[in-house]
Amino acid sequence: MYFKYTAAALAAVLPLCSAQTWSKCNPLEKTCPPNKGLAASTYTADFTSASALDQWEVTAGKVPVGPQGAEFTVAKQGDAPTIDTDFYFFFGKAEVVMKAAPGTGVVSSIVLESDDLDEVDWEVLGGDTTQVQTNYFGKGDTTTYDRGTYVPVATPQETFHTYTIDWTKDAVTWSIDGAVVRTLTYNDAKGGTRFPQTPMRLRLGSWAGGDPSNPKGTIEWAGGLTDYSAGPYTMYVKSVRIENANPAESYTYSDNSGSWQSIKFDGSVDISSSSSVTSSTTSTASSASSTSSKTPSTSTLATSTKATPTPSGTSSGSNSSSSAEPTTTGGTGSSNTGSGSGSGSGSGSSSSTGSSTSAGASATPELSQGAAGSIKGSVTACALVFGAVAAVLAF
């Protein structure tokens, strides 16, 4: 009985450690440089061609391409191949055609993240063949643990599925192969104060949550210890498509509120002649975009079209499941030598130049610097949370 309650309590508290809690420059705390924008309404990448990586940064490990697309391989301790778009977009849609990595403890991740620690996630555990995880964070707030859900999907490690995040100022909708599995409305997220609403970039990566150097709770959440001798374990991404509701050359936070109303954007230009035939962007006229003036200006904000959001509840949708007590337990984190995305796809770093929040422990090092630095401090902090809960229950 004690174990039952301990497991349930840990399952509830573990998401506290899973948001990104570090940013190179957090606009909630100080004035930051503008974000480079996607100055087009759409962007597509066919990862069966190496040129599709032209608008991406390989921030950890190596990401080769092959017939099945970009390859994110975990073969040994510390492997956490990760790529980020080199641009941000502001409301719209992100579609990723992915086959998750197999292997107990191996995590495949699709993450949208912003500089002020807003985040929207997909995560697939290598040993879970029937479901995937959805999650979100606003402003790095990890004080509640009701954000994550598990939703059904068939054989994600054997089959390519299209994972979609449709993101507007009113709602976030997660879909698999065109079927909605979860909807989060603006008001569901603490009255909108924790709703993801600032310019995001897309991050893709895999890592070993089951690495033996990780905290016990992380390993349990990931499904168990990763057996590297049975690998390698590869996540494949065939293609990516992004719709940008507000094309712009750059996005600027006009104050420290972190609200979508505070975002100013500069210009929309036609960059349809992109780097290659397999990585292309298209610009169209939009009421959302400002003029091409170099002075940032607020313009009528556009949002992508989507189904009417559900009126209430943290998660809704025909296939969504409750987040109250997931079938696996544990937190997130990468190995102490690697970096990667996960439910803990957040950025963190030992650099003294960044800014951090007190919301929770960082789960990964700052990937934009291309570093695979140590995160012993952050995973230790998560482990302390687990220990504290267990101690209280034992008492």
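Any Cβ shown, glycine's included, is placed from N, Cα and C.
What Swiss-Prot says about this one:
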type     : residues               : note
DOMAIN   : 45-230                 : domain 'GH16'
MUTAGEN  : S109 to A              : Leads to a four-fold increase of the transglycosylase activity
MUTAGEN  : E119 to Q              : Abolishes both the chitinase and the transglycosylase activities
ACT_SITE : E119                   : active site, nucleophile
MUTAGEN  : E123 to Q              : Abolishes both the chitinase and the transglycosylase activities
ACT_SITE : E123                   : active site, proton donor
BINDING  : E123, R203, W207, T218 : chitin binding site
MUTAGEN  : R203 to A              : Does not lead to significant changes in the activity
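Confidence over the domain 'GH16' (45-230), given as mean pLDDT on the 0 to 100 scale, stands at 95. Largest Cα-Cα distance over the residues recorded as binding chitin, namely E123, R203, W207, T218, equals 21 Å. In this structure, the C-alpha atom of R203 (mutagenesis position) lies 21 angstrom from that of T218 (chitin binding site). Taking all protein chains in view, 31 other C-beta atoms sit within 10 angstroms of the C-beta of T218 (chitin binding site). Here W207 (chitin binding site) is positioned 18 angstrom away from E119 (mutagenesis position), judged by their C-alpha atoms. Cα proximity to E123 (mutagenesis position) (within 10 Å) is found for the following recorded positions from S109, W207, T218: S109.
In the three-state DSSP reading, T218 (chitin binding site) counts as helix. Taking the Cα atom of each, W207 (chitin binding site) and S109 (mutagenesis position) are about 9 angstrom apart. Cα of S109 (mutagenesis position) to Cα of T218 (chitin binding site): a span of 15 Å.
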